[in-house]
Amino acid sequence: MLKTISGTLALSLIIAASVHQAQAATTYNAVVSKSSSDGKTFKTIADAIASAPAGSTPFVILIKNGVYNERLTITRNNLHLKGESRNGAVIAAATAAGTLKSDGSKWGTAGSSTITISAKDFSAQSLTIRNDFDFPANQAKSDSDSSKIKDTQAVALYVTKSGDRAYFKDVSLVGYQDTLYVSGGRSFFSDCRISGTVDFIFGDGTALFNNCDLVSRYRADVKSGNVSGYLTAPSTNINQKYGLVITNSRVIRESDSVPAKSYGLGRPWHPTTTFSDGRYADPNAIGQTVFLNTSMDNHIYGWDKMSGKDKNGNTIWFNPEDSRFFEYKSYGAGATVSKDRRQLTDAQAAEYTQSKVLGDWTPTLP
């Protein structure tokens with residue numbers, strides 16, 4: 001018996017030592033901490049990014065727990081942010097599209113972003129990215145209040161057309177209107193949590209979401225029986241095969257205060273675009289959102305329409321049936337099969353595997 005116990009103890013010590021060695025073997029090119037004063041650790045993420053050498057070799061930054069009030073633009077390829085924990089390592093800013101710059105101009109939707117990705121092969125893991133613009137407080141103001149911001153889009157994460165192969169693992173994105181803007185390349189979101197109200201996942205990029213929570217937030221400014229928001233607003237070009245693809249995920253409510261049938265799965269965004277014959281809603285933005293094997297709470301009612309401007313400046317409507325909006329094996333209180341919620345066949349659903357959506361890119365972490 002003693003021999004067996006000794007052997008078990010020895011094995012346990014070997015395993016513990018192996019785990020310790022594996023952790024010690026994890027190397028970071030830079031470490032960020034709000035509390036360290038050893039002279040080797042950066043106090044801001046921006047300073048850590050600036051320390052990365054030119055080139056495109058992998059550069060990995062460990063972000064210790066803390067709230068970092070920073071706005072970041074990533075332009076270096078192969079940069080990787082690793083948080084100490086998803087809820088503990090927080091990058092936050094509070095800028096809305098209507099927030100004024102020092103010169104009096106507005107930041108605009110894209111300019112409101114807390115983090116902007118304009119590089120290839122970026123990754124973020126185990127951290128939170130927030131846009132802390134106080135949407136509820138702003139909406140509670142009187143329309144006659146000069147401090148009330150009219151353009152309330154407030155992006156937490158923006159992947160630009162210069163971005164490609166952006167990988168987000170165990171990341172929380174927090175905002176209200178326009179939380180996540182994917183405008184270019186390919187992005188992969190795995191085990192993530194994305195919360196918002198109006199069009200909180202939008203854009204014309206290709207983005208695959210797997211095992212994610214899409215969280216609809218409560219709005220005190222919306223009267224009972226009215227629509228509170230929309231999960232997606234894709235503007236995918238007609239020649240692009242994939243847009244926003246959500247698989248094996250959960251469409252949930254922030255709390256029971258979110259009413260039943262108050263959120264749409266998506267609406268078609270045709271962004272106002274300048275053409276040779278004028279400026280009007282892009283007719284080629286035949287947006288795609290597809291939900292596969294995803295559970296839906298009862299706050300979901302289906303798809304919706306969205307307005308735009310024609311060549312003469314008149315309001316026109318774009319209907320969901322004219323877009324690429326589909327579901328496959330949705331389930332839960334918010335799932336239903338009807339003519340207004342088109343379903344994929346098994347053969348069609350087979351076209352939405354990770355390898356097909358992301359092509360020649362297999363997401364990996366450093």
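Just so you know, glycine gets a Cβ as well, placed from its N, Cα and C.
Features as listed in Swiss-Prot:
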ACT_SITE  ASP178  active site, proton donor
ACT_SITE  ASP199  active site, nucleophile
BINDING   THR109, GLN153, ARG219, ASN226, TYR230, ARG267, TRP269, THR272  substrate binding site
MUTAGEN   GLN153 to Ala  Strong decrease in affinity for substrate
MUTAGEN   GLN177 to Ala  Strong decrease in catalytic activity
MUTAGEN   ASP178 to Ala  Loss of activity
MUTAGEN   ASP199 to Ala  Loss of activity
MUTAGEN   ARG267 to Ala  Loss of activity
MUTAGEN   THR272 to Ala  Decreases affinity for substrate
MUTAGEN   MET306 to Ala  Strong decrease in catalytic activity. Decreases affinity for substrate
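Distribution of Swiss-Prot features across the structure.
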{"residue": "THR109", "record": "substrate binding site", "DSSP class": "helix"}
{"residue": "GLN153", "record": "mutagenesis position", "DSSP class": "coil"}
{"residue": "GLN177", "record": "mutagenesis position", "DSSP class": "coil"}
{"residue": "ASP199", "record": "mutagenesis position", "DSSP class": "coil"}
{"residue": "ARG219", "record": "substrate binding site", "DSSP class": "coil"}
{"residue": "TYR230", "record": "substrate binding site", "DSSP class": "strand"}
{"residue": "ARG267", "record": "mutagenesis position", "DSSP class": "coil"}
{"residue": "THR272", "record": "mutagenesis position", "DSSP class": "strand"}
{"residue": "MET306", "record": "mutagenesis position", "DSSP class": "strand"}
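Considering other CB atoms within 10 Å as the measure, the emptiest surroundings among the recorded positions GLN153, ASN226 are those of ASN226. Local packing around the Cβ, expressed as the count of other Cβ atoms within 10 angstroms, is greatest for GLN177 among the recorded positions THR109, GLN177. The 10 Å shell around the Cβ of TYR230 (substrate binding site) contains 24 further Cβ atoms across the protein chains shown.
Of the candidate mutagenesis positions, GLN177, ASP199, THR272, the one lying closest to THR109 (substrate binding site) when CA atoms are compared is GLN177. With respect to Cβ neighbours within 10 Å, the recorded positions ARG219, ARG267 differ, and ARG219 shows the lowest count. Here substrate is bound by THR109, GLN153, ARG219, ASN226, TYR230, ARG267, TRP269, THR272 per the record. The longest Cα to Cα distance in that group is 27 Å. Between the CA atoms of ARG267 (mutagenesis position) and ARG219 (substrate binding site) there is a gap of 19 Å, rounded to the nearest whole number.
Looking only at Cα atoms, TYR230 (substrate binding site) sits nearest to ASP199 among the mutagenesis positions GLN153, GLN177, ASP178, ASP199, THR272. When the alpha carbons of ARG219 (substrate binding site) and MET306 (mutagenesis position) are compared, the span between them is 20 angstrom.
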